[in-house]
Amino acid sequence: MAALTLRGVRELLKRVDLATVPRRHRYKKKWAATEPKFPAVRLALQNFDMTYSVQFGDLWPSIRVSLLSEQKYGALVNNFAAWDHVSAKLEQLSAKDFVNEAISHWELQSEGGQSAAPSPASWACSPNLRCFTFDRGDISRFPPARPGSLGVMEYYLMDAASLLPVLALGLQPGDIVLDLCAAPGGKTLALLQTGCCRNLAANDLSPSRIARLQKILHSYVPEEIRDGNQVRVTSWDGRKWGELEGDTYDRVLVDVPCTTDRHSLHEEENNIFKRSRKKERQILPVLQVQLLAAGLLATKPGGHVVYSTCSLSHLQNEYVVQGAIELLANQYSIQVQVEDLTHFRRVFMDTFCFFSSCQVGELVIPNLMANFGPMYFCKMRRLT
């Protein structure tokens, strides 16, 4: 019976006239109309292969395969939730608080006279900053964050290397702080976790990105802090901040728009390597210099600025720092000093892989055993 049924189906298919199928039900996907001929992710990889193979030499194949592999994350504990309970839950997953573990280890070394680097108090953002990661080589993933008993999310998943610029900023209690390019909001949230900001200005030019920032603040920060005088969210042109609020801030974070190297290899949406964004990409270093210069102008004499990107490119990293310092010296007679952050390599070497040949600043490079980054950061002090 089954054989007869199968034979009947075959005979029926032979008799079906496909021409009788209504045109609206027939569709042949036109590849050229639906997919770009040269996807932006492929253009990004071609660009990186040409430039980074020269910049990094024998290191590039390792960095390349890591960039193309799954990224590793850290869980930033929300101190506005029941942080001790949250920390205990993360410890049960065999994750470790890499910030406080590194600080404790560094303090023991300093007390034993094994290190000549600055004490943790001189560079650590705050002992209240807690971020959990899995050990090197452990590719476990954190479960999605959920609202806790206090009504805010318990932790924020982020590239743990993104916390290093905040740590490098060295916040002190009562600081007036500016996050010049704040969206989507991970570093802004980290700044608030320190408990050191008397006032925090969080700015971004893009309305859509500001909406993402507001969403994070609403999910993680209590209403009385979010809507009070402590946090101010603006959508101004960051390049003009030196004119708007010059000589105002104790600490400024300048996390500039960049080629977002890892994102550019995985996502077509909002990819800066799209052919239509070629000019925008070419002038990125100019924009970055302008933003860093504005951040330095907004800082009080004696204050500190940290410049950061999530790009490997020295054109967007060291060259921008040097260009902004020269610009301020020549046009404003303002002297800026780059601060040494080499101790960050030793303090956090168990968690991150650092590139050892930066001219100024520090660079976390992706590595299969510790697949964070890329993250470049450089600390400066405005002298005059």
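Heads up, the Cβ atoms here are built off N, Cα and C, so glycines get one too.
For the mutagenesis result VAL65 to Arg, the note given in Swiss-Prot is Disrupts complex with MTERFD2; when associated with A-136, R-139 and A-141. Looking at Swiss-Prot, the entry for mutagenesis of ARG136 to Ala says: Disrupts complex with MTERFD2; when associated with R-65, R-139 and A-141. In Swiss-Prot, the entry for mutagenesis ILE139 to Arg states: Disrupts complex with MTERFD2; when associated with R-65, A-136, and A-141. The structure shown retains the original residue. Here the residue is the original one, while Swiss-Prot reports the published mutagenesis ARG141 to Ala with the comment Disrupts complex with MTERFD2; when associated with R-65, A-136 and R-139. According to Swiss-Prot, the S-adenosyl-L-methionine binding site annotation covers GLY185, GLY186, LYS187, ASP204, ARG209, ASP237, GLY238, ASP255. The mutagenesis experiment CYS258 to Trp is recorded by Swiss-Prot, whose note states: Abolished methyltransferase activity; when associated with W-310. In Swiss-Prot, a published mutagenesis experiment is listed as CYS310 to Trp, annotated Abolished methyltransferase activity; when associated with W-258. Residues or ranges marked as active site, nucleophile in Swiss-Prot (evidence: experimental evidence): CYS310.
Features recorded in Swiss-Prot, as mapped to the structure shown.
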{"residue": "VAL65", "record": "mutagenesis position", "Cβ neighbours (10 Å)": "13"}
{"residue": "ARG136", "record": "mutagenesis position", "Cβ neighbours (10 Å)": "15"}
{"residue": "ILE139", "record": "mutagenesis position", "Cβ neighbours (10 Å)": "11"}
{"residue": "ARG141", "record": "mutagenesis position", "Cβ neighbours (10 Å)": "11"}
{"residue": "GLY186", "record": "S-adenosyl-L-methionine binding site", "Cβ neighbours (10 Å)": "20"}
{"residue": "LYS187", "record": "S-adenosyl-L-methionine binding site", "Cβ neighbours (10 Å)": "23"}
{"residue": "ASP237", "record": "S-adenosyl-L-methionine binding site", "Cβ neighbours (10 Å)": "13"}
{"residue": "GLY238", "record": "S-adenosyl-L-methionine binding site", "Cβ neighbours (10 Å)": "26"}
{"residue": "ASP255", "record": "S-adenosyl-L-methionine binding site", "Cβ neighbours (10 Å)": "26"}
{"residue": "CYS258", "record": "mutagenesis position", "Cβ neighbours (10 Å)": "26"}
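Counting only residues at least six positions away in the same chain, the Cβ atoms of ALA202, ARG212, LEU213, LYS215, ILE216, LEU217 sit under 8 Å from the Cβ of GLY185 (S-adenosyl-L-methionine binding site). Ranked by Cα separation from LYS187 (S-adenosyl-L-methionine binding site), the mutagenesis positions VAL65, ARG141, CYS258, CYS310 are led by CYS310.
Between the alpha carbons (Cα) of ASP237 (S-adenosyl-L-methionine binding site) and ILE139 (mutagenesis position) lies a span of roughly 39 Å. Nearest to ILE139 (mutagenesis position) in space, judged by Cα atoms and limited to the binding-site residues GLY186, ASP204, ARG209, GLY238, ASP255, is GLY186. Taking Cβ-Cβ distances under 8 Å and a sequence gap of 6 or more within the same chain, the neighbours of ASP204 (S-adenosyl-L-methionine binding site) are CYS181, ALA182, ALA183, ILE210, LEU213, SER235, GLY238. In sequence order, CYS258 are the recorded positions from VAL65, ARG136, ARG141, ARG209, CYS258 with a C-alpha within 10 Å of the C-alpha of CYS310 (mutagenesis position).
Listed in sequence order, the residues of the same chain lying 6 or more apart from ARG209 (S-adenosyl-L-methionine binding site) and placing their CB within less than 8 Å of its CB are ALA183, PRO184. Across the residues the record lists as binding S-adenosyl-L-methionine (GLY185, GLY186, LYS187, ASP204, ARG209, ASP237, GLY238, ASP255), the two Cα atoms farthest apart are 20 Å from each other. For the recorded site, GLY238 (S-adenosyl-L-methionine binding site), the DSSP three-state label reads helix. Distance between Cα atoms for VAL65 (mutagenesis position) and ASP255 (S-adenosyl-L-methionine binding site): 25 Å, as a whole number.
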